[in-house]
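Peer 1: Relevant sequence annotations retrieved from Swiss-Prot are reproduced here:
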- GLY427 to Arg: In allele gon-2(dx22); gonadless phenotype (MUTAGEN)
- SER603 to Asn: In allele gon-2(dx58); gonadless phenotype (MUTAGEN)
- CYS656 to Tyr: In allele gon-2(q362); gonadless phenotype (MUTAGEN)
- GLU955 to Lys: In allele gon-2(q388); gonadless phenotype (MUTAGEN)
- SER1566 to Phe: In allele gon-2(dx87); gonadless phenotype (MUTAGEN)
Amino acid sequence: MMSDDMLDENDENFACQDVDEIIIYVPEFAGYREVNIDTAVSVCPTPIQQARRESSCRNLEMRRRFEKLRREKKEEKKLLADDEKDFDEDDDVFEDGEGLQMRTFQPNASIRDENGSMPSLLPRTAPIKKTRKHRRRRSGSFTGGVYPRKGHRNRSLLGHAIPPPNVHSADWRDMLAITDNKDDKLMKTLGVTRYLQSKGGDQVPPTSTTTGGAGGDGNAVPTTSQAQAQTFNSGRQTTGMSSGDRLNEDVSATANSAQLVLPTPLFNQMRFTESNMSLNRHNWVRETFTRRECSRFIASSRDLHKCGCGRTRDAHRNIPELTSEFLRQKRSVAALEQQRSISNVNDDINTQNMYTKRGANEKWSLRKHTVSLATNAFGQVEFQGGPHPYKAQYVRVNFDTEPAYIMSLFEHVWQISPPRLIITVHGGTSNFDLQPKLARVFRKGLLKAASTTGAWIITSGCDTGVVKHVAAALEGAQSAQRNKIVCIGIAPWGLLKKREDFIGQDKTVPYYPSSSKGRFTGLNNRHSYFLLVDNGTVGRYGAEVILRKRLEMYISQKQKIFGGTRSVPVVCVVLEGGSCTIRSVLDYVTNVPRVPVVVCDGSGRAADLLAFAHQNVTEDGLLPDDIRRQVLLLVETTFGCSEAAAHRLLHELTVCAQHKNLLTIFRLGEQGEHDVDHAILTALLKGQNLSAADQLALALAWNRVDIARSDVFAMGHEWPQAALHNAMMEALIHDRVDFVRLLLEQGINMQKFLTISRLDELYNTDKGPPNTLFYIVRDVVRVRQGYRFKLPDIGLVIEKLMGNSYQCSYTTSEFRDKYKQRMKRVKHAQKKAMGVFSSRPSRTGSGIASRQSTEGMGGVGGGSSVAGVFGNSFGNQDPPLDPHVNRSALSGSRALSNHILWRSAFRGNFPANPMRPPNLGDSRDCGSEFDEELSLTSASDGSQTEPDFRYPYSELMIWAVLTKRQDMAMCMWQHGEEAMAKALVACRLYKSLATEAAEDYLEVEICEELKKYAEEFRILSLELLDHCYHVDDAQTLQLLTYELSNWSNETCLALAVIVNNKHFLAHPCCQILLADLWHGGLRMRTHSNIKVVLGLICPPFIQMLEFKTREELLNQPQTAAEHQNDMNYSSSSSSSSSSSSSSSSSDSSSFEDDDDENNAHNHDQKRTRKTSQGSAQSLNITSLFHSRRRKAKKNEKCDRETDASACEAGNRQIQNGGLTAEYGTFGESNGVSPPPPYMRANSRSRYNNRSDMSKTSSVIFGSDPNLSKLQKSNITSTDRPNPMEQFQGTRKIKMRRRFYEFYSAPISTFWSWTISFILFITFFTYTLLVKTPPRPTVIEYILIAYVAAFGLEQVRKIIMSDAKPFYEKIRTYVCSFWNCVTILAIIFYIVGFFMRCFGSVAYGRVILACDSVLWTMKLLDYMSVHPKLGPYVTMAGKMIQNMSYIIVMLVVTLLSFGLARQSITYPDETWHWILVRNIFLKPYFMLYGEVYADEIDTCGDEAWDQHLENGGPVILGNGTTGLSCVPGYWIPPLLMTFFLLIANILLMSMLIAIFNHIFDATDEMSQQIWLFQRYKQVMEYESTPFLPPPLTPLYHGVLILQFVRTRLSCSKSQERNPMFDFSLKLFLDNDQIEKLHDFEEDCMEDLARQKLNEKNTSNEQRILRADIRTDQILNRLIDLQAKESMGRDVINDVESRLASVEKAQNEILECVRALLNQNNAPTAIGRCFSPSPDPLVETANGTPGPLLLKLPGTDPILEEKDHDSGENSNSLPPGRIRRNRTATICGGYVSEERNMMLLSPKPSDVSGIPQQRLMSVTSMDPLPLPLAKLSTMSIRRRHEEYTSITDSIAIRHPERRIRNNRSNSSEHDESAVDSEGGGNVTSSPRKRSTRDLRMTPSSQVEESTSRDQIFEIDHPEHEEDEAQADCELTDVITEEEDEEEDDEEDDSHERHHIHPRRKSSRQNRQPSHTLETDLSEGEEVDPLDVLKMKELPIIHQILNEEEQAGAPHSTPVIASPSSSRADLTSQKCSDV
C-alpha cells in the first residue's frame, strides 16, 4: 500500500469520475509516473489482496511490477503518439491504455518495432478481456466488418467505432468507452464474476454468489455459475492465461467494483402515499439522473480563450463549486458502500488539478476532463406564442444514462402508457421543403400510424429540419387525439438555446419562439417530453445519438407489449436527410436486432439516394458501373463532399440497399390508397421475419385490421385453431371489434372457442371501458378479498337487471355443477403445468405467458437484470397506479371514472380490503392456455361431447353489454341466432344499468350513454320485426311465440313486455297476435263484446256464434302445462292403438305425392309476404282447465281406416323413448323431424269427440319408413298448404267443442268477471245504503264469500308466479298498482265485516263504507280494457303521479300560512288535535274561492262597524271599546294576500300546465300505451279461471289435486313445474327452430344490406363524399399551381443560363479569332469573323465565306438549298431522331417567329433579315455553371406524383428495357467511332433523342459537303453532370415509340460495327438534317443540346480550310467520349 509520505505536496493527483477511471501517480525511483488503475491494482491492493500477500516481500514485488509497468507504459506512449497522429489526420482510432481497449494482442502474434526487434510488451489479460468484450458490441455497429476503417497497424475499427459525420471523433470514442465501462462495472456490482476458460478446461468457481434485488421482492440475480455460462456463450472466453493473470484480473474487477456508484432502484410509486408522492418523484429524478460537467479548462488549439469542451474561460469559473459537489457526492457514495461492506473509498483525493492545466501539449478529453453530477434541470416547459401555452416535461440526463431508468421515468413519473410501437424519425437537420402532396400524405400517414397503434414518436426534438414536418403532422390532429400521441424529443443539451433557463428542479420554464439561425437551436413545441442529453460539451452533436440508440435498442429488446413476451417493434422513418441519416440507416439495418426502415422517396437527398439504390441494386449487391458513376457524381454534388467521402457514402448506400427486406420505399401514388402508415406497418411485418401468428399479434396490438386483412390473411396460410383462438381472445379482451369481424370471416368456430374458462376470463379482464359490473355484483353477492367474477354470480346480476322473475341459465344447478367441475379441472391442469412452466409468471391481460429473459447479464443496459434486481416495473408486471386511485379504491368510492384502475390496483400484494374489486390473478393462464388440454382430456374421458354454450354469440353479447362494450355488443348481435331476442335483452340490460348508475349518483354522461345504447337496441328490434313481418308474417308470428330455451324459456313477446318496448308491442304483427289470443277460438269481426255478453246470459246463443276450424285451433300457442299434458296423453293413447301397415303405406304414399307436387309448385316462387292458412288469426289461447280437453278414454283405439299407420308409428316411437306433441309442437326423436300439423290432422274418418282429434293431432311420426319420406319434405305450417290441407280447412268443430272454446276464451273470462264484479258492487252499495242489522244478512254472506274467493285468487297468482323466492313473488305482485288496490280492498272489507259481526256495528259499517272507495276504483281496472277508456285511465294515473309533487309544494304553503294565522288569531287556546285541523282547513278552502271574508280582520271590521254606528272616529285597540283586537291582528290579512298569490295563482297554474303537458304527451302515445297494456290484460285473463267469484274455489280445488298428482308422478329433481308456467308458447323441435333461425338470419342480412344502402345514399354521406372530392380537387389545383410556379422558376433559370452561355460564346469567338490571326489564316478566314448581313458571300478566290447556323426563321433560300441537299442523299439512312412526346415545365422553348433567333439576344436589323452568328468551337459543358442550380433545376421526372434528385440518372439496360412504375427514362446510345477500331456503345444521361443540327455554310461549303465528316462528341467523365437535365418530363413514351426505338437501336448497333473505313465513307455521304427540320416536327429542344451540336460544323469548317491551305492533315480525329474540355481544345489548336 502506498503511503502518503511517498508523495510530494506539489504533485498533482487527478481523479475523474469513478465510473470512468482513476488515475494516480506511483513513485518510481527518481520521479512519478501516471498509470491506470487497471494496471496499478498491485500498488493499491484491496483488503482481499492484502490478506493474500502478507507473506510476500512487498518491496521486491513492487519493484518487479514497476519495471513491468514501465516497459508497458513506454510501449503504450509510443502507440499513443501514433494514435494522436492518426487522430490529427482525421482518422478515428481509440487510444490504447484507456478504459476501452480496441487493440487486440494475441499471445503468439509477431509484433515488431521500427528496428525489427520484438518489443518488450507482453500480453496482458485485462486489455485482452476488454477487447473481446467490445468485439461483442450488440448495438451501434454494422457487424461483420462491412465497411472497416483502418486503424493503426494490426488494428481495425468496425462500424460502431466510426462516428457519424457531424460528431467529433474524440467525443464519440470517449462516449463509447464510458458507456462500455459502465456496463461492465455494473455486472461486477451485481455479483457476476468472470471465470475464464483455461486450456485444460473450465475454471470452476469455489463458491456461488447470489445477489438479491433491491426491490425486496425476492427476485435474485443469476448465480455465478449461470453468469459463467452466459459469459462463455457471449464469446468472452480468454485462453492462455496464467493463474497470476487471473488473480490480477479478479482483483482488478474487485477494485473497479469498489469505485462504482450503485444504481438507484427503479421508481415504484406504490411505495409512497399521496402526500409525499410528488416530493419522492422529484427526489428520485434528482438521485437517479446525472449531468456531465467539464472539470478542467484546457485551451483549444484554435482558440486559446475557449476550452476543448466548447465553452469559454469565463464559463469555467464554477469549477470549485463543481469540485465540492463532486466530493460530497463521492463521500455519500463511500458511506453507502461502507455500510454495504463492499470496499473502502479513499476520500483523500487532491482535486486541485480539476481546474488547472497539466501540460502544454495535453488535449481535452471527455473521459478525463468531465465529471458526472446530479442533474439540476428537470420540470415543465411552457411553449408560448400560441393561443394557449403547450406544456411538455423535460429532464437533463447524461449520455450514459441507463435506458431502464428512462423507461421508469416515462411510465411511472411522467405517467406515459407503455408503447406498442416505436417510430423513430430521421432526416435533415436543416430546414427543407417537401413537395406539397408528399407533405400532406406524410403528415396524414404519420399521424394515423401513431394514433391508431399507440406508438411513441422519437425525434431529435430540435425545431429544425425533419422535426418541423413531424410537428406539422401533430398539428393536424385534434387536441384529444394529440394528447394521446406520445412524441419524445431527444435533444443535445449543448446545442440548446437559452439552456440556462432550464436549470432548476421541478421548474416551469416559459419558452418563447426564436430564430433558428446560428449553430444553436430551440425545442419544438409539439413534443410532449424532452430528454436533454448532456456530454459536457457545447455546440457539438453526438450525445443524443448514443442515448437514442441505446434507448431504442433497449425498448426493442426488453420492453414488452401488454406485459407479454412480444417485444415492442421499432421502425425508422427517413425523410430527406444527409450523410448522418445514411449512417443511421446503415446502423439500423445491420445491427442486431434489425430495425426496418421506411424511406420516403421524393423527399430529397439521402432519402432519394436510398430509394434509388434500393431499386437498382443488383442481385450481387452492387450497382451497375454506369449507374454507379452517375450516383457517385450525384453524391458529390448533393452533399458537397470530396471524392473519397463520396465513395464511402456510396458504399454505405450500397450496403443499405442490400438489405431489401429491411428497406421499404414509399413512393407517392405507387400503391394506390396506401399511405405512409401502411408502409410503416408493413415494413415491420416483412422486416422482422415474423411468423403469421406473430404478424397477426402485432396487427392486433396496433389495432390495424387493414394491415391484417391485406398483409396477414391475404397470404393463404393454413391457420391452426389455437392461433385463431388466441387472436380472438386478444381481440375480445382489448375490444378490437374489427378484428373480431375479420376472424369470424376466417371461419373460426365460436362454439369450440367459447368455453366456460374463457368466458370466465373475459369477465375478469381489466381491459376495456369502465363499467358498473362490480358494483352490481357487490349488491348480489358478498365481495371478499381477492374476489373474482364467477359465472353463477354473473347470472345473479343478469336476473337482477332483467327482473320480472327472469331466470338465467348460469344460476341453474346443472350449470353450477358443470362450472365447479370445470374450475377444478382448470386448477388441476394449472398445478400440473406449474412444474413445466415454473419459471414463467402469470399473465395479466395479453393471453401469452411472460417468460423471464435468459440472456446474459449485460448490466442495466440489458434490461432484464434490472427488472429482476431493482423492481417489477418492467416485463410482465403491471405498472403501479396513481395514489389517487388507490385512495378512492380503499374508501369504497363509487366514482366510475377510474373503475378499471381501481380494480387493477388490488392485483398486487396490497393490504386486504373488504371492498376490494376483483383480482385477475392467473385467469389468463386458466382461460387461454389450458382450454385445449382440457378439451382433449374431456374428449378422451367422454365427459364432454357438446360445446359449453349452444349460442356463443348470445353469451358474448351479454358480456359486452355488462362491460359496456357497445360496438362489440352490436357485432355479436349481428352474428348468430335469435337476433330479435338478443336485441330485446340488451335493451333491458342497458336500461337497468342506467337505472343503477343513476341511483349510485355516478357521472351523468354514463347514465345517458347507457340510455342511448338501450335506445339503439330498441330501434334495432323494431326494425327487425318490421322487416320480418313484411317478408313472411306467418314465420314472424312464430318468432314471437316460440320458446327461447336460452332466455329463461321466454318468448320474444314476453321479452318485449319485460323491456317495456311499447313500440314493439304496438306493431301490427303483435296486435294481430294479441287480437287472436284475446278472442281465443271465437271468430268475431264486429260487436264481439255484445255477442259474448249475450252468450253468457243466454248459453244457447253460443251455437249461433262463429268459431275457428279444427285445423286452425291446432296451430296456436299453449302453456307448458298443456304441452306436458298433451305429450302424456298422446303417449298413453298411442301405446294402446294398433293398425295394419298396409293402410299406413297407402296413406303415406298419397301424402308423399301431394307433398311432391306442392314442393314443385312452390320451388321457383320468390320470397314474398306469404299469408298461410296458419296465420295469426288462426291462433288460439287455451285456458287453464287442462282436464276439460283430456277426458277421452286412454284405451280408445285408433281408426283403422285413417290412423293405422300413425298409431303404429306412434307405438314404435314410444317404445324407443320418444315424446309426442300437439298443436304445432313436435317432439324430437333421433333427429327426425315430425310432419307438419296439417298432415297430422289428415283423416278420412269423422271424430265423435275431441279426444279423437287430440289423439290424431298428438301422434308422432318417427319410425315408419313411409312416414320418413314425408319428413324429408320439411314442410312447416308456414309453407303454402296443399289441396288436401285447403280441403281440410273447411271442417268445423262440434257443438260440445264450441261451448268449451267459448268459455275458455279470454274475452269470455273477462266479461264473466266483469259481470260478477258489477253484481258485487251493486249488492255492496245496497248494504251500505240501508240500515245495517245486528246480524249479517244473506247478501252480506254472499259478499263476504265473493271477497274471500277474490282474495284466494290473488293468493294463487302470487304463489304461481314465475319468481322463485317468495319475497320476489310478493315484490313482483306489488309492482302493479291495481294489485295493491285489490289487496287493500280485500283486507279492509274483511276487517270491516269482522268488526261488524263481532264488534261495533257502527264502526264496521264505517270501515266498509271507506272500503267501498277502493272497490269502486277497481272499476277503472275493468274499464281500461276498452280502447277508448283505456288511454284516459292511463292519463289519469300519470296525472295523479305528477300531481303529487305539486301537492307537496302546496302543503308547505298551506302550513306556512295556516300556522301563522292560527297562532296570531287565537293566542289563548289549549292543545287539541282540532288545532292542527284549523291550520289546513280554512286555508285549503281559500284555494277554491271560499276566503271567509268575515274572519279575515275581525278587529278592523268591528272598529269600522262601530264607526259607522256611532259616527265617531275609528278607534283600534282601545280596551274601553270592547273590541277583540289581539296583538298583531294586522298580520294575517297581509299573509293571506301572499298566500293566495302563491297557492291559488302560481301553484294551481303550474298544476294545470303540467296536466296539459301530460295530456298532450299521453294523447300522442295513448294508442301505443293501450296496445302495450293489452298484452298484460290478455295474459291476465288467459291465466284467470272462467268461473268468477264466489265460484272460483271450485277451480282452486281441482288445481290442488292436479298439483298433488303432478308432484307424485314427476321426479324430485325436476326443477321446472309446468303448472306454474302460464305463458303462451310454441314448443318446437330443433329442426323447426333451426328453420326459424335461418329465416331470421336471412332477414338480418337483408336488413343489414338495406341499412347500408340507406346509409350510402343518405344526404350526410353524399355531402361527405362531395366534401372529400372537393378537397381532392383543391389539392390538385394546389399541385398545379406549385408546378406552374416551379416552371416559371426553371424558365427564368434557363434564360439566365442562356445569357451566360452567350457570353461564354463571345469569349470563345474572340479566342478563335486570336488563334487564327496568329496562324496567318487566309483572308477568307479573316472575313469569316466579320459578321456580314449577307449570308451568301464568297471570296474572290473561291474560298468559303463565313460559316452560319441555320436556325428557325432564317432565309427561305437556304431552306430550299438544304432541301435539295437532303434530296441528293436520300439513299443514305437518315440520322436517328428520337421524338419524345413530353410536357416540359422548364426552359427549352423555341419561338416559331421567323425574326426570333434562339441564342442571340440581339434583335434583327431594320431590313428584317436576321443576323448570323458564328458557332462556338468548344463544347458547352454545364460544369462551369453553379452546381446548386444544376442539382435543383435539372430534373427529369420519373413519377407523376413527385420529383426526385435521382431523376437525372440515366439507367441503361443492355439486354432489355425495364419499365417500372415511374415514367420511362429512355436510354440514348451515342456512337464514338475510332479511326482504328470498332465503335463502342455508351449510355447518354438524357432520354434518347437525337437532335442533329445541320450547319448552313456558304455555297462553296455546300458543294463540298460530300467530303465533310461529322464528328460525334461524348463526355462520359461528365456524364453525371449532363445527366442533370434542366427539363422535367411528365409524359411517358408509348408502346409504338418504344418499339421504334428498339429497331433504331438495332440499326445503330449494326452501323457501329461496320469497318472503320467503310463507316467513315458512309459518314461522309451521310446527309445532315437542319435544326429547322427537327423543330418543325414539334420537338422541344434543350438549349444545351443545341449548343453542343453547334461544335460540329466549326470543327468541320476548320479542317476543310486546313486542307485547302495545304496543311498536312491526317485521318480525321474523332473526339472520344472521355475527352475533357482541355484535351478537346488542345486537339483543335494543334489541328489549326
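For all residues, glycine too, the Cβ spot is worked out from N, Cα and C.
Mind mapping these onto the model and telling me what they sit next to?
Peer 2: Sequence-distant contacts of GLY427 (mutagenesis position), defined by Cβ-Cβ distance under 8 angstroms and a gap of at least six in the same chain, are GLY465, VAL466, HIS469, VAL574, LEU575, GLU576, GLY577, THR581, SER603, ALA606, ALA607.
SER603 (mutagenesis position) falls within neither a helix nor a strand when secondary structure is assigned with DSSP, and so counts as coil. Every protein chain considered, the tally of other Cβ atoms within 10 Å of the Cβ of SER603 (mutagenesis position) stands at 30.
There are 29 other Cβ atoms within 10 Å of the Cβ belonging to CYS656 (mutagenesis position).
There are 24 other Cβ atoms within 10 Å of the Cβ belonging to GLU955 (mutagenesis position). Under the DSSP three-state reduction, GLU955 (mutagenesis position) is assigned to helix.
Taken residue by residue with DSSP, SER1566 (mutagenesis position) is part of a helix.
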Peer 1: Between the Cα atoms of GLU955 (mutagenesis position) and SER1566 (mutagenesis position), find the distance and write it as a whole number of Å.
Peer 2: 36
Peer 1: Using the alpha carbons only, what distance in Å do you get between CYS656 (mutagenesis position) and SER1566 (mutagenesis position) once rounded?
Peer 2: 77
Peer 1: Taking DSSP as the reference, which of helix, strand or coil describes CYS656 (mutagenesis position)?
Peer 2: helix
Peer 1: Any same-chain residues 6+ apart from SER1566 (mutagenesis position) with CB under 8 Å of its CB? Would you list them in sequence order, or say none?
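Peer 2: Listed in sequence order, they are PRO1431, TYR1432, THR1434, MET1435.
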